[in-house]
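Let me begin by presenting the structure, written as structure tokens, before commenting on it.
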Amino acid sequence: MPGGLLLGDVAPNFEANTTVGRIRFHDFLGDSWGILFSHPRDFTPVCTTELGRAAKLAPEFAKRNVKLIALSIDSVEDHLAWSKDINAYNCEEPTEKLPFPIIDDRNRELAILLGMLDPAEKDEKGMPVTARVVFVFGPDKKLKLSILYPATTGRNFDEILRVVISLQLTAEKRVATPVDWKDGDSVMVLPTIPEEEAKKLFPKGVFTKELPSGKKYLRYTPQP
């Protein structure tokens, strides 16, 4: 599949028609973090539950200066009509308004550019549809995270929020987040930081787990 982005790549500054009008991507992002996520088709069951959950979590993303924007190969008109179903799924007033725009990529230009097409899933004309892709961009417009799911498996937007919190924390502090980490849990001190420097950087304390190897690389500190 042609196109695609690698970690560290700058997001293409594309223009697109959306449910809130025409946008230029870099202008849309501004100085914020951004999540661009694609789905296979409007008016389908898994996609409805996904965008419903994204809408529910939109205030949590906004609190962290994260903008959401969705994409599929459907038209703006379909996006707006489908938005009523999404709001109804969330037991809210069935309006056309969602807390994020949806891109109209019916010609598949962006899907090809960004490597979002799923060759195994096709529309009624035999053309590939967009996979369940998630791109997280930092304020520098660079790709910080990419996730790719098949059409049959819905994404966990609570996990995407957790990952964004980790990305923002580790962008500001010299720490890493361990397996199953949640906001507020202890974090790990980077192995490149010498012991004496770590004590100064993390006044809440550094706790080292003793290991059979004798190496002192498992170092924890309360979340800064």
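Just so it is clear, glycine is given a Cβ too, placed from its N, Cα and C backbone atoms.
So, quick note: what you're seeing has the original residues, none of the substitutions.
Swiss-Prot has this to say about the protein:
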type: DOMAIN; residues: 5-169; note: domain 'Thioredoxin'
type: MUTAGEN; residues: Ser32 to Ala; note: Loss of phospholipase activity, but no effect on peroxidase activity
type: MUTAGEN; residues: Cys47 to Ser; note: Loss of peroxidase activity, but no effect on phospholipase activity
type: ACT_SITE; residues: Cys47; note: active site, cysteine sulfenic acid (-SOH) intermediate
type: ACT_SITE; residues: Asp140; note: active site, for phospholipase activity
Nonlocal neighbours by CB distance (under 8 Å) for Asp140 (active site, for phospholipase activity), same chain, sequence gap 6 or more:
Val10
Output, ordered by sequence, the same-chain residues six or more apart from Ser32 (mutagenesis position) with a CB under 8 Å from its CB, or 'none'.
Asn65, Val66, Lys67, Pro139
Packing count at Cys47 (mutagenesis position) (other Cβ atoms within 10 Å of its Cβ):
23
